[in-house]
Each structure stands twice: as structure tokens, then as C-alpha cells.
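Asker: There's a structure below that I have some questions on.
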Amino acid sequence: MNNQKVVAVLLQECKQVLDQLLLEAPDVSEEDKSEDQRCRALLPSELRTLIQEAKEMKWPFVPEKWQYKQAVGPEDKTNLKDVIGAGLQQLLASLRASILARDCAAAAAIVFLVDRFLYGLDVSGKLLQVAKGLHKLQPATPIAPQVVIRQARISVNSGKLLKAEYILSSLISNNGATGTWLYRNESDKVLVQSVCIQIRGQILQKLGMWYEAAELIWASIVGYLALPQPDKKGLSTSLGILADIFVSMSKNDYEKFKNNPQINLSLLKEFDHHLLSAAEACKLAAAFSAYTPLFVLTAVNIRGTCLLSYSSSNDCPPELKNLHLCEAKEAFEIGLLTKRDDEPVTGKQELHSFVKAAFGLTTVHRRLHGETGTVHAASQLCKEAMGKLYNFSTSSRSQDREALSQEVMSVIAQVKEHLQVQSFSNVDDRSYVPESFECRLDKLILHGQGDFQKILDTYSQHHTSVCEVFESDCGNNKNEQKDAKTGVCITALKTEIKNIDTVSTTQEKPHCQRDTGISSSLMGKNVQRELRRGGRRNWTHSDAFRVSLDQDVETETEPSDYSNGEGAVFNKSLSGSQTSSAWSNLSGFSSSASWEEVNYHVDDRSARKEPGKEHLVDTQCSTALSEELENDREGRAMHSLHSQLHDLSLQEPNNDNLEPSQNQPQQQMPLTPFSPHNTPGIFLAPGAGLLEGAPEGIQEVRNMGPRNTSAHSRPSYRSASWSSDSGRPKNMGTHPSVQKEEAFEIIVEFPETNCDVKDRQGKEQGEEISERGAGPTFKASPSWVDPEGETAESTEDAPLDFHRVLHNSLGNISMLPCSSFTPNWPVQNPDSRKSGGPVAEQGIDPDASTVDEEGQLLDSMDVPCTNGHGSHRLCILRQPPGQRAETPNSSVSGNILFPVLSEDCTTTEEGNQPGNMLNCSQNSSSSSVWWLKSPAFSSGSSEGDSPWSYLNSSGSSWVSLPGKMRKEILEARTLQPDDFEKLLAGVRHDWLFQRLENTGVFKPSQLHRAHSALLLKYSKKSELWTAQETIVYLGDYLTVKKKGRQRNAFWVHHLHQEEILGRYVGKDYKEQKGLWHHFTDVERQMTAQHYVTEFNKRLYEQNIPTQIFYIPSTILLILEDKTIKGCISVEPYILGEFVKLSNNTKVVKTEYKATEYGLAYGHFSYEFSNHRDVVVDLQGWVTGNGKGLIYLTDPQIHSVDQKVFTTNFGKRGIFYFFNNQHVECNEICHRLSLTRPSMEKPCT
């Protein structure tokens, strides 16, 4: 029986019985005892024997018959899967009967026995609920190491890396001890440790730490060989993983690994190239597990991939290319033949592997014979199978899964028929590999003997530090038997806790009075107290345990919502003259640029309107889009715009609950008026937010006020009367509102001026632009710019050159000399048709004065407005803070007003919220300017809400492009055979930059369908981008607590992901972007990973028990035939609470212990890069005490070398880091002997 629904129902019944027994424990009836005995007697004798041996704790893992035998007889070639599958229903009935009879030892033995089989059915989560329930009912019940380790595997798959690391490190450090389990042999402990080391290697592989992962896999091989009888199954798995790692490993790392005197694998000595070594390792892996089809399928898939990659590399001699392709063909065919016609395939891992084998074989045929009709048909079938596979993996209905599984395998059968896959003759009909794969299994794969325990000692520091992070007391002391030796039990391993001691919103959120600001010091104490309290929470014999068990299942059966920390309370520690915390109740604001905060398109209006659901977020730690002011007196000059206020109604505020923060003086927000002009304009009050349901074209405005005040009301304005002596509108509130909208600002669309700004009131005073410089504002076309409050954008070295653009359909436009606009219109988002969508409330840095060539906020005083590059852009001109311009009398109709922005706020990053018409900001992922070199535009029909656009990803355009330009873009998007060869072999940044230069911008890729794609990985060590052909399915948007403003995130499943059962997230920009946005994101993240790897080594050398990891990121270039249709970045899904430790300018959160390590890492990156780079903008997942493991993502890098993206401030950013964030070296810096540089403020 392998029907998932039936299995799930039976397991649910077992869980319900346990739940009832946990609530009340009646005496066991004679009827229950006899039913238990009856069910056990009905089992086949082989299963009864296995249950008895499991009860006696005879082995820590249920062994295959062939697993430890050198000479395998006919009776040993039966797989355990077949035996368990045949009697599964009887076993589960016996499990229920044993629970009712209160024979927890027998029940735990059955759980142990069926564990691996149910993992293949994707229902391990429900089985683990039963195991935990047994432990809670009778804590002395032995729970097998295999079952405990299963929890670690599922945690890795679901993104709970901290949880998995703790379980594995506990077992390794405690010599395999878990609960009351007793080992019969010392070698069994070695086996458990070897498996744990192997899974830790897979975690590092998932994190892109190829060399370090390979070292751990090698260690596991040593452990398996150290057993009295080598574990062939363990060796097969480790060799396959090692080969898979070699595929991604750089040549330099491979040479280092190969030449390491402690690593003595013989297969490394036989081959010079890492891909050939990997292929041989897979051949050996398949031979070791020749009687288990899934193991063979996995191994030969990796072998075929290795040979495919090698045939495309520059190292492969041309005369040997076809030979290796034929070997790859054989490997994929062997994999496809592991499925017999009458055998069902019921698990995601096996289905994925079959689709991958079919695609690999199709790719080989294309390389050998070209794009024939047969190959094209097979390619289409593979994409069809990928779509069905994704639906299978996300479906919760057993009938659907069963039908989809059959459909997938039916498609695979068609591929086999198209490509004429023929079975091979084999003397041993039970073997799934050909005779040519046979080798002497007693062949030494190690030169000499490795000392496994000595190897473990080298990792003991890491395992100890991870264990120290978490509590080890069992939460169930109530029913503990006095004579039971509990040891390290599964409850102590935190298997019932969704998020282990990560810094969370619930731990950090203090109770705040509605109208009272809270000081930074008080808040810090509250946070520490809550962390201490939360870190010592023990689960009792109560509902809390059962609820948490349900949470574990959700992570396996279907993609769960993100659990992110955007609602967490953050405290700001600032150097300089700035005062303490400025807490704003901005539940719609997100303090990071990670994929944890990306948009999920649901209508959350009702949520926004609900009171009492506010999350406190420190808006001052957002990453800025432009620099902060050096001090209050050094504001930039602001240019005036001549436009007319048009159809704007302001509502009268209700200021009953508005009070200033205890730590901040009440500030007024002057509005900057402008001279009248005949063109209609746009007005925005200071800190205004866009209201829901506003009329089309003009939205209501809600006041946000300065961010360093605290308030909890919703002021709105029905009218605004102006007073010349006040410099601001009467009745205008000066406090932030608490709605869950996201911040935005309005930019008038007008051509850039010559920037001849005169000093009207002396230094630091802005002046109006002359009448001749008045620019147009387009009717009913406000440009809603979403300042994401995330990453500051550089203002240096950005040329400002403009073409004149006339578009008759827009009506009368007054043109300026050298004028232009940025044709960077957003694409339509899934929720873009909703009126008055949410926007985040957040202050904007006053230093952001103009918009650069990518829509960046730039400093208008530092940058000339013209050059010869022909870039189109918008310009935003603002008044410096503190300066009050003269205000006209009551009429405001002839003025455009810009807000005076909060001075202690880092600014914004791009986003494209519903209702936005033009997005002029840049996201934290910086990019170069080449993709913005746009063609001239002519009149034509529009699509969506905007009058212009580049050529979109489907090959059509919103307006007509000149024929020649359109042809050039389409040609640039079409990859030629030579391009494919270069990409598959590996290319450098410069080649890729030039090749993609004229591809234009792209709409977001289409979801809910499978695409052909190129997977591109970047190695900082080799500085190469290497491609791999694959198929990707773009799934549903993620359900997240907070919407992102610049990118959408969605589930992604592709054939060549590192972890078949793992979850991956794709990120795509909401608005049309050029390809290089994604590529620079990945380059920057992998550069930060390169630096942090070296930093970790230094920490380890100094016995500092902390390790930092950057989540790896890759590119998927979406293709249709050979034409580029889009681009997304992909990274593993990490589950946990997300925190932001610093930004890329001056803000840093010193109350987190992790920040100390992060700042030391930034300092180290500066020294390690020979004073060229500093990694900043620290954000990710940290533990409560800042020790153990820290996972980071989305960094920024200030570099003196490259200015390819505007979030790089160069020398100025490095100055900010050492003078504002890392003011003094900490203990970590001293222990690493880091030298503090002498910093002088760079000229701007």
C-alpha cells in the first residue's frame, strides 16, 4: 500500500489517540491488549522480526540486507522498501493498537521501521508527530537516532537550518546520545556521527560553501570506512553528494581539495579534472547501491550532468567531446531504466529525478544531433512534466498526487520513446546498473586509513558552540520516570519548536503605551529581558506541544508562509549628535531588502484597517537610497519646480492623540511652495502617504510627519489654509500616522534642467529655477515613487545627459534645454488594478536631491546635469531640511509643494506599489547604467497605464519602436550557438556585461508555468559565470507578513537545484528592469560570501564560537527557444525571524550581539580586500545571543574599484562605515589583529 491519503488518515488516527491519552490516561483494557497482540500476529514473520530487533535497539538505522555485505547473495537483493511497502497498512494498524495498549516501545519500533518508506511518500512530518507524542506520553521510550535525524533532514528541506544544525551537532558532540537509546556497539555511534557529518555537508552545499562541504563529505566517507564492515549505502550517498559538489566547485578549490595531504581519496589521484573525478565517483556510487533504484537513479543523474558539463568546458579536448557526450547519454538512460513499467512512483524526489534524467538525455541528443524535431518534441514534454511535478509537490490531495504521478511518468515514457531508450543486457537481473559499472567493492577508495575521531575533533568547536546556543533541558519533567536516563531527548532537541531561539518579534516586542514614546535604553532593557525570558521557555505536557507538532507537518506537505521579522522591534544606536530611538508605529514598513519581505499579491485592506495589529519597527535602520546629511546644517540646495497644484483635497487632521516623543522635540514640517506655472502639477504634504480608494489620477494625502516623533493616530486633512507667517499650512499635523501603508513620494515628471542653480539666500540655500527652466508635468500622470527605506544610493560619478522627448499624445509640454525623462515604467502587477493600493510610510533622507540614470535619488549639487552618454532620467529637486521658503497666502493652486524630510532617516529603495505610475528609485541591488541607454520613442498605442515602455519580454512593445532599434534589441536577446558555448564553458564579467548590453528591459516572468532556462552561478574565486541548461517552474507568490516594495518573490523549482526536496525562492522586479540588476545582485552576494568564508576561518583559528554565512544566490535566465525572455535570481528559502543589523550609510543596531561580529566582518573585508571593499547592510537570521550561526543576505559593498551600481558610495561609504557604524574596534577586531585605518572624510 502506498496511497498517501490512506497513510495520512491512519497516522492522523494514531495522533488523535495519543492526544487523548496525553489529556487523560485511563487504565489499559484487556480488549486493547488482545487487539495489539492480534495485529502483531497478523504481520509477516520478517516484519515481526524487524520490530523485535528495533525494540532491542539492535541498530541505529534500519539496514538493507546488502548494505554491509561484500558478497551479496540472491536473498540479499530484496530492498527493505519492498518488504515495508507490502505490509504497510498492517504495520500502521499495529502501530495504533500498540499505542492504545500503551506499549510505547513497540509503537516506537514500528515508527522506526516505517520511517524511511514514509519519507519517500512525503509524509514523514505526520510520522514525526506520532514519535513526539510517544515521547511525551512515556519519556523513557527509546527513539531511534534514525528518527531524530529524520527531523534534521526535514528541517533542512523546509529551511530551518538552525534547528537542523543543532540536532546534528548535539548528536555528534554527545557521541550519538539521544534520549534513552542504548547502542549495542561503539561502531554504531560512529555510524550516527558519520550520517550527521554527511548532512552537515549537505547544509554547507546548500549554502554554496563548496570546499567546506566537500571536506565534511570526505569526513563522512572516512567514518563509513571505519566501521567493521563498510557501509556501502552511506558510501554511495556520500560519493554522489561529493560529485554534485564538484560540479559547482571552482578549479582552484578543487586543486586545493585534491592536494590536501589529509584528504586521501584515490579517485582524486586518477583524474586531473574535477568533473571527471565527479563522474567516476558517481559510477562507484551506483555500483555500491546497485539494487536500490532511487540510489542508482540519483548517482547516474549526477554522473550524466558531470559529463555534460565537462564536454562543454574549455578543458575538454574537441576530439573527446562526443565520447563524453555518449557516456552522459548512457548514464541518463540507465537512470530512466530504473523504473519498471508496473511500478508506481510516489515521492517527489524520485519523480524529480526521472524528469531530470529525461531532460538530461534530451540535452545530450541536442548536443549530438542538433535541434531536430524529435529533440524539440522531447523538450516540450520535459517542460510539461516539470509543470506536473510542481503541481504534484504542492498538492495536498492524495488523489491528485496519485494522478499527477502517473501523468508525469506517462510523459517520461513518451520521452523515452522519442529518444529510443533501449534496455541493456545484464547477467544480474536484480541489478540496476550494467556490468560495465561493476567494480570490486573492496577496492580501497582511501590511501591509508583516516582517523575519524581526529577529524571530528577538528569540528568540535563548531558543534559545541551550536549546542551552547540552545537549551538542553527536556520540557516534559512532569511524567518523567525517576529511574529513566533521559540524556539528550528529542524534545530537548527542540523538535517541537518552530523557530529555535532566533531573534523574533514575539520576544522583542515590548508593551508600548499608545501615546508615549519609549527611550532607547528602556527599550533595550525590555528586549534583553524578553530575550532571556523567551530563551528559557520550556514546553509542558500541554496544548502548546501539540500545536507545535502541527506546525512541523505544514513545512513538509506544502510551502508554508514566511515567518519573518519585519514586525520586530529594533533599537537604534547612533553615534554623533542624534538622539535616542525614534519609534514609529509603521506596520506597513519593512526594514530590509531580503526576499523575506517581497510581495505576495493578496488584498490586505482589511488587515490594514484592523486596529491593534501594529508592529513596532525602527525605521531608522532601513537601508538608504541616498546619503544622510552630514549634520543638521549641511543640507543640500533644493531646486524649485514650477507647476500648479491640481485637484488635491486635504482633510482636516484629528490631533487628539498626537504627542511628541519623550526624547524628541515636537517638530514642524514646513512645505516648500513654488512659483505659479500654467501646467498642472502635483502636491504632497510632508511625509504624506497615499490613501486607499482615492479618486483616479489624484489620491488623498495622509500626513506622515517626521520619523523621530511618536504618535498613534490617523491624521487626515480636508482642507489646508496657508499663512505667510507660519511657513506651513494651518492644521497640518506633524506626527507620523500608523496606517499600514508603504511610504512614497511624488515626483513631477519633467525634463532635467541645466542645473544652473544660484545661491539665493547664501550658502546651503536653494533657489527657484528661472522661468525659462520650467518643466512640464504630464496631466493625470503623477509619478509615485516608493522610497523603500532600504539602501542608500550613491551620488558620485553619475552623468546626467538627456535627450529631448516630445510626445504629442501627452498634450502641451514645455521643454527645457537638454531635457528628458526616464522611460522606466512599471509593469502591471497582479494587484495593480486595485484602487489606492497600500504604500509604506517612511521618512525620506533629505539628502536625496535628484534622480540618477536609473531612477536613483541623487545629490543635485554634486552632479553635472549633462554629458554625452544619452541617458534618460527624471530629476527630483528638494529643499534642504530646516530651510523654510516663503509661503504664499491662502491659495496653493499655483504651487507644487515638496515635503521637508526627516533628517535622522536613511532613505529609500525602489518599489512599485499598486497605483504607481512611475518608479524612480533604485533597489538595493545596484546595477550599471548600460541597460538604460534607451532608444528614441515615437508615438504609438499604449499598454497598461503608461504612455511609454521599452520592448517588453514577449517581443512586443507598449509603443512602436523604430524598426532598426527593435531589430537590434531582438537580435541582442537571441543567444547564438557561440554564446551558448561560451556561457556553458564559463565567462568573465566583462564578456557578459558586453553581451547583454543592448537587451533592453524585461517584464517579470510569467508564473505558473515551466520555462526553459540557463542556470548561471558566479564564483568570486574564479570570477567566472558558468551556465547550465535546466527547466524551471515558477510557482505561486509567497505568503508573507509584509509586502515588499521593489521585488516579488515566488516559489521556484528547477531541475538542477542543490537540494531536490529543498525549497527555493525566486525574486523578480515588479517594474521592467535590465538583466544586469539581477547579475549585480548575485555578484555582490557571492563576493560577500567569499569574504565571510575567510573571516570564518580567522574566527575558528581564534576559537571564537561563531560562524557567519551568506545565503548563495544564482541567476535563472528565462528562455523561449534561444531568446531571452526574462531573468530572476534564486536562493534557498530560510525559515526564521529576519532582523536588520545595519544599513549602508550610518545606522547600526548595537544592541544585538550579532552586530559586533558583523561589524568586525565589515572591518575584516576591508583589510582582506587590501583596503578596497567594505561589506555593509547586514541583515538576516541570527540567534538570540548572537553566537553560533548567523545567516545573512542582500549585502551592499562600498568599493573604491567599481562604481557599477549606485548603492556603492566608494570612499565615502567606507568613511561612513568607520566613522559612523564601526566607530571603535571591538573585541573581535582585536582578537583578529585587525588594523584600524586612518580615515579622512572624502571630498564630495
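Residue positions begin at 1 at the first shown residue.
Cβ from N, Cα, C; glycine included.
Here the original residues stay in place, and none of the substitutions has been built in.
These numbers come from a predicted model, not from an experiment.
For reference, Swiss-Prot lists these features for the protein:
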type	residues	note
BINDING	Phe61, Gln67, Arg116, Arg150, Gln151, Ala152, Arg153, Asp231, Lys233, Ser236, Thr237, Phe295	ADP-D-glycero-beta-D-manno-heptose binding site
DOMAIN	1017-1237	domain 'Alpha-type protein kinase'
MUTAGEN	Gln67 to Ala	Impaired ADP-D-glycero-beta-D-manno-heptose-binding and ability to activate the serine/threonine-protein kinase activity; when associated with A-231
MUTAGEN	Arg116 to Ala	Impaired ADP-D-glycero-beta-D-manno-heptose-binding and ability to activate the serine/threonine-protein kinase activity
MUTAGEN	Asp231 to Ala	Impaired ADP-D-glycero-beta-D-manno-heptose-binding and ability to activate the serine/threonine-protein kinase activity; when associated with A-67
MUTAGEN	Phe295 to Lys	Impaired ADP-D-glycero-beta-D-manno-heptose-binding and ability to activate the serine/threonine-protein kinase activity; when associated with E-237
MUTAGEN	Lys1067 to Met	Abolishes the serine/threonine-protein kinase and ability to initiate the innate immune response
Asker: Considering only the mutagenesis positions Gln67, Arg116, Phe295, Lys1067, which residue has the minimal Cα-Cα separation from Lys233 (ADP-D-glycero-beta-D-manno-heptose binding site)?
Answerer: Gln67
Asker: Once the chains shown are all counted, how many other Cβ atoms turn up within 10 Å of the Cβ of Lys1067 (mutagenesis position)?
Answerer: 25
Asker: Tell me the Cβ neighbour count for Lys233 (ADP-D-glycero-beta-D-manno-heptose binding site), meaning other Cβ atoms within 10 Å of its Cβ, over all protein chains shown.
Answerer: 19
Asker: Measuring Cα to Cα, how many angstrom lie between Arg116 (mutagenesis position) and Lys1067 (mutagenesis position)?
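Answerer: Rounded to a whole number, the Cα-Cα distance is 34 Å.
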Asker: To the nearest whole angstrom, what is the C-alpha distance linking Lys1067 (mutagenesis position) and Arg153 (ADP-D-glycero-beta-D-manno-heptose binding site)?
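Answerer: Cα to Cα, Lys1067 (mutagenesis position) and Arg153 (ADP-D-glycero-beta-D-manno-heptose binding site) are separated by 26 Å.
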Asker: CB neighbours of Asp231 (mutagenesis position) within 10 A?
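Answerer: Around Asp231 (mutagenesis position), other Cβ atoms within 10 Å: 27.
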Asker: Compute the C-alpha separation of Asp231 (mutagenesis position) from Phe61 (ADP-D-glycero-beta-D-manno-heptose binding site), stating it in Å without decimals.
Answerer: 11
Asker: How many Å separate the Cα atoms of Arg153 (ADP-D-glycero-beta-D-manno-heptose binding site) and Phe295 (mutagenesis position)?
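Answerer: Rounded to a whole number, the Cα-Cα distance is 17 Å.
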Asker: The record lists Phe61, Gln67, Arg116, Arg150, Gln151, Ala152, Arg153, Asp231, Lys233, Ser236, Thr237, Phe295 as binding ADP-D-glycero-beta-D-manno-heptose. What's the largest Cα to Cα distance among them, in Å, rounded to a whole number?
Answerer: 23
Asker: For Phe295 (mutagenesis position), which residues in the same chain are close in space, meaning a Cβ under 8 Å from its Cβ, but six or more apart along the sequence?
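Answerer: Those within reach of Phe295 (mutagenesis position), by Cβ under 8 Å and sequence separation of 6 or more, are Lys233, Ser236, Thr237, Gly240, Ala285, Ala286, Ser289.
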Asker: Could you tell me which three-state DSSP class Thr237 (ADP-D-glycero-beta-D-manno-heptose binding site) falls into?
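Answerer: In three-state terms, Thr237 (ADP-D-glycero-beta-D-manno-heptose binding site) counts as helix.
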Asker: At the level of the C-alpha atoms, what whole-angstrom distance separates Gln67 (mutagenesis position) and Phe61 (ADP-D-glycero-beta-D-manno-heptose binding site)?
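Answerer: Taking the Cα atoms only, Gln67 (mutagenesis position) lies 11 Å from Phe61 (ADP-D-glycero-beta-D-manno-heptose binding site).
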Asker: Under a three-state reading of DSSP, tell me whether Phe61 (ADP-D-glycero-beta-D-manno-heptose binding site) is helix, strand or coil.
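Answerer: Assignment for Phe61 (ADP-D-glycero-beta-D-manno-heptose binding site) reads coil.
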Asker: Please list, in sequence order, the residues in the chain of Phe61 (ADP-D-glycero-beta-D-manno-heptose binding site) that are at least six apart in sequence and whose C-beta is under 8 Å away from its C-beta.
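Answerer: Looking at Cβ-Cβ distances below 8 Å from Phe61 (ADP-D-glycero-beta-D-manno-heptose binding site), excluding near sequence neighbours, one finds Ala144, Pro145, Gln146, Leu191, Val195.
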Asker: What's the number of neighbouring CB atoms sitting within 10 A of the CB on Gln151 (ADP-D-glycero-beta-D-manno-heptose binding site)?
Answerer: 25
Asker: Using DSSP and collapsing to three states, where does Gln67 (mutagenesis position) fall: helix, strand or coil?
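Answerer: Reduced to three states, the DSSP call for Gln67 (mutagenesis position) is coil.
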